[in-house]
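Some features that Swiss-Prot has for this protein:
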BINDING   LYS22, LYS23, ARG182, LYS183, LYS218, ARG232, SER296, PHE297, VAL298, LYS299  substrate binding site
BINDING   ARG103, LYS156, HIS163, ARG182, 207-210, 216-218, SER234, ASP279, 291-293  ATP binding site
MUTAGEN   LYS218 to Ala  Loss of activity
MUTAGEN   ASP291 to Ala  Loss of activity
Amino acid sequence: MGVEEGAGVDKKITIGVCVMEKKVFSAPMGQIMDRIHAFGEFEIIHFGDKVILEDPVESWPICDCLIAFYSSGYPLEKVQAYSSLRKPFLVNELDPQYLLHDRRKVYEHLEMYGIPVPRYACVNRKVPDEDLDYFVEEEDFVEVKGERFWKPFVEKPVNGDDHSIMIYYPSSAGGGMKELFRKVGNRSSEFHPDVRRVRREGSYIYEEFMPTGGTDVKVYTVGPEYAHAEARKSPVVDGVVMRNPDGKEVRYPVLLTPAEKQMAREVCIAFRQAVCGFDLLRSEGSSYVCDVNGWSFVKNSYKYYDDAACVLRKMFLDAKAPHLSSTIPPILPWKINEPVQSNEGLTRQGSGIIGTFGQSEELRCVIAIVRHGDRTPKQKVKLKVTEEKLLNLMLKYNGGKPRAETKLKTAVQLQDLLDATRMLIPRARSGESDSDAEDLEHADKLRQVKAVLEEGGHFSGIYRKVQLKPLKWVNVPKSDGEGEEERPVEALMVLKYGGVLTHAGRKQAEELGRYFRNNMYPGEGTGLLRLHSTYRHDLKIYSSDEGRVQMSAAAFAKGLLDLEGQLTPILVSLVSKDSSMLDGLDNASSEMEAAKAQLNEIITAGSKMVHDHVSSELPWMTDGAGLPPHADEHLPELVKLAKKVTEQVRLLAQDEHENLAEPSAYDVVPPYDQAKALGKSNIDVGRIAAGLPCGSEGFLLMFARWRKLERDLYNERRERFDITQIPDVYDSCKYDLLHNSHLDLKGLDELFKVAQLLADGVIPNEYGINPQQKLKIGSKIARRLLGKILIDLRNTREEAMSVAELKNSQDQVSVSLYSSRKEDRYSQPKLFVKSDELRRPSTGENKEEDDDKETKYRLDPKYANVMTPERHVRTRLYFTSESHIHSLMNVLRYCNLDESLQGEESLVCQSALDRLCKTKELDYMSYVVLRLFENTEISLDDPKRFRIELTFSRGADLSPLEKKDEEAESLLREHTLPIMGPERLQEVGSCLTLETMEKMIRPFAMPAEDFPPPCTPAGFSGYFSKSAAVLERLVKLWPFHKNTSNGKS
C-alpha cells in the first residue's frame, strides 16, 4: 500500500535509495545523503543490490520518496513495476531514462523542446558494413541524405553507453583522427594520424565539430531551479587528464549565462530528471547541449553538497509534507559544531603567482603579434600547357567551363595531375634536342612539377596548390553534331609550393610559447598555468590562412599551456583562422608597387639619392634608409656568386637527374599520399648523413630553386637586374646556410653576406621608402589588426573597471545584502530569474561591451576553492607573416607623423627608434607584445590607472652563427636558431597610458563599428555588464568580504 501524503509532524519521511551499491557508496552520494539525514526529518532506506536484483518488488521496502536511476546491470523495468505498485514521489522519473541510452532519441527530445544542439545527421545500419545509398564519404567530408559535414566533424555511436567517439580532421590541418574514450589512467583520448576513413560497423551520429577553445562544460541540475557548472580541459586538445594531488580530475566551477540557466531548466523538465548532468558546448557566442547523462553529482565541492541537500530536502517536503516549513535553518545541522574559519592567516601564495600580482599593479592583458617560424623557401613554377590530358583535367575540375580557371588543392586532384604528368614526361623527353630550347625547358618544368607532386610526407593542400588558367580557345563541333562549342587549347599552369614550417620552426614556436609562459606572466611559469586551469585566463589564438602560420600558432600553444601530443588536434581546438585580419597585402598593393619602383631608382642611382638630406640624429627619416652606399655596385657580385652556387647544385643534381632518365614504368611510383601539414617534427639525421638536402627537397628541386633565382635576378638579354629578387636570394641563402651546411657549397657564405647587405635595405623599404610612406602602407595592411587590438584593450579595461566598481560598491550594499551572513550562505544560490527576463535578446546597448564573438569562461567564485577569484588576465595571440609585423611596427614607430597627431610624441622612445633603425630584419618568430597593467591604488577616472608596456623581438636571426664557435656548431647541428629576447620600446620608468595609446593608434585602426556585429546571445556580455541588476547579482556572487568563512577567498 502507498503511504498517505499528509505525514504527521513526528513521522519521518522515508526516502528509498534504489540504486546499485557501487553508485550508493560513491563519495558525492554519501556526502549528500548524510546531509539530508542530518536534517532529522527523513529516514533513509538503502535497498541494496540483493534486494534490487533478486527479491520480488512486492517485498521491497515501502517509501514515500524514491531515488532510482539506471547504471550498468540495473533492472529498470523491475523498478518501474515497483513504482507503479507503491507510487512514491520520484526524484528522477523512470520512463524517460530509456531515452538516455540512444543518442538519436536524446537529440530528438532536445529539439522537440527547442533546446539548441549541434547540427547533426544519423546513419542507421541494420548490419555491420551495410552500404547505404544516402551516405557518401569523400576525402574531407561525409554527406548524409544530401547534408554535408566538412572535417573536422564528430562521429558518435548511437548507443549512449558506447563512449568511443571519434573526431576526424581535415587534410588542410594534417588529417588523422582523435579517439575520445572514458578516462584510462591520465589519458582520455588518443590521436591516430593515419586514420582518415570513418567507421562502418554500426550506426552513428555525425555532427559538426564546435570549436570551444579547448574547454568542456558539464552542467549539474538539482531540480529545474538550480544548476551548477564545471569546466575542464577538453580531451580533444591533447588527451592528458589534469589531476589534483588526490588523483581527481581537475574541474573548476564556472558561471552560467542567464540563457544557459534557462537551457538547464528546460533539460531538467524535458527529460523529467530533477538530478541531471549534461554537456554544454560554448562556441562562437552560442551554447549547445551535446549530451544528456541523467543522474550526476558534482565531485569534491562541499558548497555544492550543501546546496544539493537543501534543494532535495525542499523537494521531498513539498511532495510529501507541504504543510511543513521548508525554510532553511539559520545554521545547517551539520555545521553546528564546525569552528569558524578565519581569513586572517591566508596568504596570496595559493595561486603560485608572484611578480606584479599582489602589489598595487596587476597585469590585465597580454597581446602578442608573432611572425611564423622557420620555413622552407617559397617556390613557384609557371608553364604554358597544350597537352590534351592537362586541358581535360582543367575542364574536369572547373565544371566543364572553357573560360573558367581551376585550382587543384586536394589529394585526389593532385593525384590526377601527377598521373597525367607522369604520362607526359616520357613523351616530352623523346622530343628533346639542343636546338629546341623551348621544348627542353618545358620538359624540365614538367619534371619539376612531377618531382614536387611526388615529394612525400611534407606538403598538403595548405602548402601545394596548382592553378590552371585557360589562355587560348578554338571552336570545335559539338559531340552531338549540332553547332559548335568553345574548347581551350592552351592554359597557364602555376604550381606554388614550399613555405612549409620546418622542424626548426616548430621547435622555435614551442620554445617561444614556453618563454611566454615563464616570462610574460608573473609567477615563474606556474602563475599562467594556475590562472588558465582555473578559468581566470581568457585565451584566444588567431592565425592567418597559411599552413606555416597555423602550425606555428599550434606549436606555440603547446609550449604556452604545457600540452602534449600532436599539433593537429591542438590547431583545430585552440586556433581560429582570420585571414581578413592576418593575411594579404591587397589593400596596399599599389602603394607597395610604387615604393618598389622608387627603391629601384634609388639603388640604380647609386649613393647620391640615399644620402641627400641625411640627418645624423634621425637617420631613419631619409628616403631609402638602411641601404648600403653604392648599392648598385654589389649587384654584379650577387649575380656572379649566385651562378657559382647554382652550378654546384646542378652537378649534385646530375646523378639524381640521370637516375630519373632511366626508363621505368611510371605506375611503379607510389601514389601521391595526402601528406601531413605539420612539416617535419624532427631533423632527418639519416638524410643528412647520406649527404642529401635537409627535409624532403631532392637535389632536382634544389637545383630548380637556385636556377630560377639566378635567371630572375638578372636578365642577360636586357642586361637588367630585378631588385625584387634580392629578398628571395637572401631567403634561399639563409635556408641553405642553416639546413644544408653539410653540403659545403663554395661561395654560399660570400653570397649570403652580399645578399644580406642588400636585403637589409630592400626588405624594410618595400613597405615604404620613408616614414610617411611606411605609415600609410602599414596602416592599410594592419588596419583590421590594429582595430582588433584596440577592442581587446578596451574590453579588458571595461571588465577591470566593472570589477573595481563592484569592490567599491560592496561596502555600501553589504549591510542590506549581508545583514545575515549565514542566511546568504545557506539559502539556495543560483536560483533562476524569470524566464522572460532571460529570453530578451541583446540590445544595441551591449554592442560596445563585446565587439567580438569570443567564447568566454568565467570562474564561479562562490564555488571555487581559489584565493583570488577576481584576478583575471586576457591573452590575445595573433600569428601572421612578415608583412603584418613590419606594418604594425611602422605604425607604432611613426604614428605621431600623421597630420591629425602633429606635436604628439612618438609611442616609441628615441633610443628604441635608433635601435629599430639598426635592426634590419624582423626574422622568423619576431614579435610585438603589448601588456596592459592596472594600478589599483590610482583613482578609476585617472588615465594613469591603466598603462601599456610595449616590447618587441627581432626573432631568430643568424647572428649567433657568425661567431663560428661551439655554440654556432651546436646550432648548425640542430638547424635551429635561438629567438632573441624582447627589447623595450619605451624608456624605463616611463608611463604610456592606455588613453594615449588609443589616441595615437585610432586614426590607423578599423573602427569598432566596422567589425561584424557579435553573435553573442543575451548574457554572454552580462558577466561584466554595468546594468544595476547584474551588478547586484555579481556583488552577491563575488567573495570580496573579509569575514566570509566560505572556503578560501
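We number each residue from 1, going along the chain as drawn.
Note that Cβ sites are derived from N, Cα and C of the backbone, with glycine treated the same way.
Substituted residues are absent from this model; it holds the original ones throughout.
Sequence features annotated in Swiss-Prot and their locations in the structure.
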residue: ARG103; record: ATP binding site; DSSP class: helix
residue: HIS163; record: ATP binding site; DSSP class: coil
residue: ARG182; record: substrate binding site; DSSP class: strand
residue: GLU207; record: ATP binding site; DSSP class: strand
residue: ASP216; record: ATP binding site; DSSP class: strand
residue: ASP279; record: ATP binding site; DSSP class: strand
residue: ASP291; record: mutagenesis position; DSSP class: strand
residue: SER296; record: substrate binding site; DSSP class: coil
Pairwise Cα distance for GLU207 (ATP binding site)/ASP291 (mutagenesis position) [Å, integer]: 12
Residue pair ARG103 (ATP binding site), ASP291 (mutagenesis position) - Cα distance, angstrom, rounded: 8
When distances run from the Cα of ASP216 (ATP binding site) to each of the recorded positions LYS22, ARG182, ASP291, SER296, VAL298, the nearest one: ASP291
Packing count at SER296 (substrate binding site) (other Cβ atoms within 10 Å of its Cβ): 18
Cβ neighbours within the same chain of ASP291 (mutagenesis position) - under 8 Å, at least six residues apart: ARG103, VAL106, PHE278, ASP279
Top Cα neighbour of VAL292 (ATP binding site) in the set of recorded positions LYS22, ARG182, LYS218, VAL298: LYS218
Cα within 10 Å of ARG182 (substrate binding site) - qualifying recorded positions among HIS163, PHE209, LYS218: HIS163
Closest of LYS22, LYS218, SER296, VAL298 to PHE209 (ATP binding site), Cα positions, recorded positions only: LYS218
Residue among recorded positions LYS22, LYS218, VAL298 with Cα closest to the Cα of HIS163 (ATP binding site): LYS218
Protein Cβ atoms within 10 Å of ARG182 (substrate binding site), excluding its own: 8
Cβ-based isolation winner (fewest other Cβ atoms within 10 Å) among the binding-site residues GLU207, ASP216, ASP279: ASP279
